[in-house]
Amino acid sequence: MPRRKRNAGSSSDGTEDSDFSTDLEHTDSSESDGTSRRSARVTRSSARLSQSSQDSSPVRNLQSFGTEEPAYSTRRVTRSQQQPTPVTPKKYPLRQTRSSGSETEQVVDFSDRETKNTADHDESPPRTPTGNAPSSESDIDISSPNVSHDESIAKDMSLKDSGSDLSHRPKRRRFHESYNFNMKCPTPGCNSLGHLTGKHERHFSISGCPLYHNLSADECKVRAQSRDKQIEERMLSHRQDDNNRHATRHQAPTERQLRYKEKVAELRKKRNSGLSKEQKEKYMEHRQTYGNTREPLLENLTSEYDLDLFRRAQARASEDLEKLRLQGQITEGSNMIKTIAFGRYELDTWYHSPYPEEYARLGRLYMCEFCLKYMKSQTILRRHMAKCVWKHPPGDEIYRKGSISVFEVDGKKNKIYCQNLCLLAKLFLDHKTLYYDVEPFLFYVMTEADNTGCHLIGYFSKEKNSFLNYNVSCILTMPQYMRQGYGKMLIDFSYLLSKVEEKVGSPERPLSDLGLISYRSYWKEVLLRYLHNFQGKEISIKEISQETAVNPVDIVSTLQALQMLKYWKGKHLVLKRQDLIDEWIAKEAKRSNSNKTMDPSCLKWTPPKGT
């Protein structure tokens, strides 16, 4: 069968101008004497492709025109002859009845001049094939006999035209888009149904697993409803308090807040003194049965109020983690070391650390606690420990009191050890950015000695030449030694070095959350001790800074936090609050770890030259 040529208008984008997905035929009697008719056939596929090119440009209004002036011209243009022109008039095919002769189509060319002259008789142009076209008695829908063949042709042509366009390629699923596909909760025996927050139907992590927290999905939903109800009541009471409260400079607590404080004090008085024998047996049985796959039983360990507060914090943290997972900011199982075997401890990591890729893909990392070398398996670690001769950090021991020692390690002389120490610290610090460039720093490593060696407690790093007088660049206490007073000892030791150097020091910003809490506590203790021993009437922040080696900015911020700094009659006054001093003295008397202090007489150190 001979192939028919296409009759199309030349558009600026190089495609045939057509707004319909049917085979059209048009016979014009007024042009039969002057213009030879040319036959063309437009398939569904070519019509769809031309339609997609025309949809991007605004459609001009179809104008009526008079018969005495020719308003169109037919022209035979092939695809290879089409050239883009800056201004091309819009063309629309006219539908008419199919004649028994040949299949023909003529394209009407509306010029801008004629559309302006006939603006009073405008009509809406035909829309897309899915839209509504102007209906008339001569409109006939013609279907192609080879629909599947036409669709395959259109698909092939569209792939060729969009070969260089990446937007036409199938989009790859990201983690958060395929989060609910082929995933399950890692807790043994869990079917991934329910969520700790009570707001989701499924979960895929331990943080949102009701079974891990010894709860059921229904119990989580009931607790969520109770929390929402309490939040609504609290918001309503806050609105009432805001309406009744005047905008004063010093606002006293409201009656509702005072009642709530008394209620909390009464609830905490009901705390059980200890566990009974039956409860201890129950807890031990639960621990032996489930091990680390379930959360330990927490009932009767503290007051009901504190336990409920802890449960709320758990649910809120789980909700925040769920949002981060859905946004793709947390990808579980990809380049994340979950645990490390460090000496006799197994530590859960908090953050990602840039270990080499072959180690970062492991879920568990094995590490020598003396030389800090990291390994892939328990066998490699056992063989290494049999040959490792290190029993303490490298460098000079500059402090020793009892079993506590501090070693000064130069990052230039012991580069590998300091790099491994930084990689280890990044597992527990979020804002740490120093990993490999350790040569300009000194590292002060605190250890605790026993018959097997000196075990790492924590460390802090310090620039050799700090122009801003930073006495700490990075500080870390190992998780197994936290909440035992060692962090405050490291901070005190850094200020002890500043006193020997006769400088005023301050930690480098930004501080981590735990670091800020530790430093606030240390500054508070230093100021209260100084005010307790001070007997004069006038005090100077500069004198406090010179005696304690604490930066004046840190002193002022701590005084403001304690509400001990006031402005009165054009002067700044430091108030000596005896109630805070008495409270601090009582806490100092109750502390059992009185040996967790740094003794300046045990320091054997001189400042390095050039600092």
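Glycine is treated like the rest: Cβ placed from N, Cα and C.
Here the original residues are kept at every noted site.
Here the residue is the original one, but Swiss-Prot notes a mutagenesis experiment at this spot, S57 to A: Leads to cell cycle arrest in the G1/S phase.
The annotation domain 'MYST-type HAT' is assigned in Swiss-Prot to 332-607 on the grounds of sequence analysis. Here the domain 'MYST-type HAT' (332-607) returns a mean pLDDT of 90 for the predicted model.
Listed in Swiss-Prot is the mutagenesis experiment K338 to R, annotated as follows: Decreases ubiquitination. The Cβ of K338 (mutagenesis position) lies under 8 Å from the Cβ of D348, T349, G363, R364, each of these being in the same chain and 6 or more residues away along the sequence. DSSP gives K338 (mutagenesis position) a coil state; it is part of no helix or strand.
Feature annotation from Swiss-Prot assigns Zn(2+) binding site to C368, C371, H384, C388. In the three-state DSSP scheme, C371 (mutagenesis position) falls into the coil class.
A mutagenesis experiment is reported in Swiss-Prot for this position, C371 to A, and the note states: No interaction with MCM2 and ORC1. Sequence-distant neighbours of C371 (mutagenesis position) (same chain, 6+ residues apart, CB-CB distance under 8 A): C388, W390, Y417, N420.
Per Swiss-Prot, acetyl-CoA binding site is recorded for I475, L476, T477, R483, Q484, G485, Y486, G487, K488, S512, S521, and the stated evidence type is experimental evidence. If you take the C-beta of Y486 (acetyl-CoA binding site) and look for same-chain residues 6 or more apart in sequence within under 8 angstroms, you find M446, I457, G458, T477, K596.
Of all the Cβ atoms in the protein chains shown, 17 others lie within 10 Å of the Cβ of G485 (mutagenesis position). Recorded in Swiss-Prot as a mutagenesis result, G485 to A carries the remark: Abolishes histone acetyltransferase activity.
Around the Cβ of E508 (mutagenesis position), 16 further Cβ atoms fall within 10 Å across all displayed protein chains. In this structure, E508 (mutagenesis position) belongs to neither helix nor strand by DSSP; it is coil. While the structure shown retains the original residue, Swiss-Prot records the mutagenesis experiment E508 to A with this note: Abolished histone acetyltransferase activity.
The active site, proton donor/acceptor annotation in Swiss-Prot covers E508.
Cβ neighbour counts within 10 Å, taken over all protein chains shown, single out I475 as the most crowded of the binding-site residues C368, C388, I475.
Calculated from their C-alpha atoms, the gap between S521 (acetyl-CoA binding site) and C368 (Zn(2+) binding site) amounts to 33 Å.
The acetyl-CoA site in the record is lined by I475, L476, T477, R483, Q484, G485, Y486, G487, K488, S512, S521, and its two most distant CA atoms lie 19 Å apart.
For H384 (Zn(2+) binding site), the same-chain residues 6+ apart in sequence whose C-beta sits under 8 angstroms from its C-beta are C368, K373, M375.
A Cα-Cα distance of 10 Å separates I475 (acetyl-CoA binding site) from E508 (mutagenesis position).
A helical conformation is recorded for H384 (Zn(2+) binding site) in the three-state DSSP classification. Close to the recorded Zn(2+) site, the chain also has F370, K373, L381, M385, K387, W390: residues not among C368, C371, H384, C388 whose Cβ is within 8 Å of the site's Cβ mean position.
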